[in-house]
Amino acid sequence: MSTASAASSSSSSSASEMIEAPSQVLNFEEIDYKEIEVEEVVGRGAFGVVCKAKWRAKDVAIKQIESESERKAFIVELRQLSRVNHPNIVKLYGACLNPVCLVMEYAEGGSLYNVLHGAEPLPYYTAAHAMSWCLQCSQGVAYLHSMQPKALIHRDLKPPNLLLVAGGTVLKICDFGTACDIQTHMTNNKGSAAWMAPEVFEGSNYSEKCDVFSWGIILWEVITRRKPFDEIGGPAFRIMWAVHNGTRPPLIKNLPKPIESLMTRCWSKDPSQRPSMEEIVKIMTHLMRYFPGADEPLQYPCQYSDEGQSNSATSTGSFMDIASTNTSNKSDTNMEQVPATNDTIKRLESKLLKNQAKQQSESGRLSLGASRGSSVESLPPTSEGKRMSADMSEIEARIVATAGNGQPRRRSIQDLTVTGTEPGQVSSRSSSPSVRMITTSGPTSEKPARSHPWTPDDSTDTNGSDNSIPMAYLTLDHQLQPLAPCPNSKESMAVFEQHCKMAQEYMKVQTEIALLLQRKQELVAELDQDEKDQQNTSRLVQEHKKLLDENKSLSTYYQQCKKQLEVIRSQQQKRQGTS
């Protein structure tokens, strides 16, 4: 028997032993691998390779282990998936024993991570989609936490493990290779640092509240469409160290207080201070009343050839000013806010302030008790053109306005749609492009021409030569164009010619104004960039100093550990000598 066949046989027998164990009651179908037609590799999971395949005339995803070390994760996922049945958890159709693989529901929309940060063109999505994804995720996790006789902890909640179907409107949780029973203690750190609760990598004791922490990070990520702790960079231990010291993702300007409160409660250092997933489901279900349109399929950017737009996705919420927060007990300082440069966001903010003033006595009814972090540092704005996060600038006004009677007031979802950047526009360095609502509209209709228009070509002077009357008036607005003259009246012709020349001069002045304004914007942008460069230089100096201090602290800690190790070794040698 070959090595490959021996490994396959060993995997098969191991899986078979686990499946047939009397203590395990697994609800799945054993599938003959010959019935499966593998089409293509689509990615990797908690273990092995994930492939798209056909099984009984339907699309499925199959997970195959690649090594013996992945067999344990395979058994874990098989055992956990066979226990669950929920619309927001990927469905297990069955398993093959030779070769060992899982046959599961196929998600044509890919992972939430790819929708947020994948290759272009990226889809547009609204605040309703973002809130709906988080609600569905919380519903699936709440189901896991409430399972009997033993609840489940996922332990690896993150956008790569959240799949989308039905045009991106339905979310399903996958990758149970790291899931465990709620009584289990962690023996080796699994999961991903950016979404991992501090207690998970600080020690081995943790509860289902570690999934709550991960969910709070995901909520921030889908609203901002930014990778959590992306500004820290480097290896994973740097993120772990920052989270251990109380660093959290930056707060979001214009985010409604109920959402911000829920999000920051999930980030609490103390797991007991975090809400349960059941409470999160109740709060999110209530908030979803203010976010209509979550059932609309995701839209991908189309090509606007007449405007010279690229099909790269842009930000839906780039007006949101962000400031980093640290959850240590310090006062808020150095809050840097990026000014909104577009009139639309200013109008939204004014609406928000008006509604807050009118409903100030009632607004407290929806307060969830903020646990906002304190020590604030500036997060450098991202300049990636593919940002398309959900704009929350108007939602709080809508929540406050309905707090009195509890009935949602219908507002246009267009207030929350994505924005685009026109290539000819000069935006601020805060990646705050001007707003372009996503509405299907035809080309701008031209102004109707006058009936029987008179043109200069129809007229000649008394000497029979053509008049060189400027044609600039044809580009003016209809109300500014000169009236057609009477060809038989010299006075009328003279007035018309004078009007045409004035129109040409008017167009020349307007063109100069436009060019000067454009140059002004360029100079402002250059000045802004210079200021940003100075700020970045200062930030880099501070970061370098911080890293030096951190390195010194770690070196000291290393020396202490080294001394402790030497003491322990010497004690052991003494014991061995005496024995």
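Backbone N, Cα and C atoms are what each Cβ position is placed from, and that goes for glycine too.
What Swiss-Prot records for Asp156 is active site, proton acceptor, and it gives sequence analysis as the kind of evidence. A 10 Å cutoff on Cβ-Cβ distances gives Asp156 (active site, proton acceptor) a total of 24 other Cβ atoms nearby, all chains included.
Taken from Swiss-Prot, the feature ATP binding site covers Val42, Gly43, Arg44, Gly45, Ala46, Phe47, Gly48, Val49, Val50, Lys63, and the record attributes it to sequence analysis.
The domain 'Protein kinase' annotation in Swiss-Prot covers 36-291 and is backed by sequence analysis.
Listed in Swiss-Prot as a mutagenesis experiment, Lys34 to Arg is described as follows: No effect on ubiquitination. No effect on induction of phosphorylation; when associated with R-562. Taking a C-beta cut-off of under 8 angstroms and a sequence separation of 6 or more, Lys34 (mutagenesis position) has no same-chain neighbours.
One entry in Swiss-Prot concerns the mutagenesis experiment Lys158 to Arg. Its note says: Abolishes ubiquitination. Abolishes ubiquitination and induction of phosphorylation; when associated with R-209.
Its Cβ placed at the centre, Lys209 (mutagenesis position) has 22 other Cβ atoms within 10 Å. Reduced to three states, the DSSP call for Lys209 (mutagenesis position) is helix. In Swiss-Prot, a published mutagenesis experiment is listed as Lys209 to Arg, annotated Strongly decreases ubiquitination. Abolishes ubiquitination and induction of phosphorylation; when associated with R-158.
One entry in Swiss-Prot concerns the mutagenesis experiment Lys562 to Arg. Its note says: No effect on ubiquitination. No effect on induction of phosphorylation; when associated with R-34. Counting Cβ atoms from all protein chains shown, Lys562 (mutagenesis position) has 10 others lying within 10 Å of its own Cβ.
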Open item on the list: Over the span of the domain 'Protein kinase' (36-291), how high is the average pLDDT in this prediction?
Closed with: 86
TODO: Compare the C-alpha of Gly48 (ATP binding site) with the C-alpha of each of the recorded positions Asp156, Lys158, Lys209, Lys562, and give the closest one.
DONE: Asp156
- [ ] Tell me, if you would, which residue among Val42, Val50 (binding-site residues) has the fewest other CB atoms within 10 Å in the structure shown?
- [x] Val42
Task: Residues satisfying Cβ distance under 8 Å from Arg44 (ATP binding site), sequence separation of at least 6 - done: Val50
Open item on the list: Roughly how many Å lie between the Cα atoms of Lys158 (mutagenesis position) and Lys209 (mutagenesis position), rounded to a whole value?
Closed with: 15
TODO: Using DSSP with the three-state reduction, classify Gly48 (ATP binding site) as helix, strand or coil.
DONE: coil
TODO: Between Lys209 (mutagenesis position) and Asp156 (active site, proton acceptor), find the distance joining the two CA atoms and give it rounded to the nearest Å.
DONE: 12
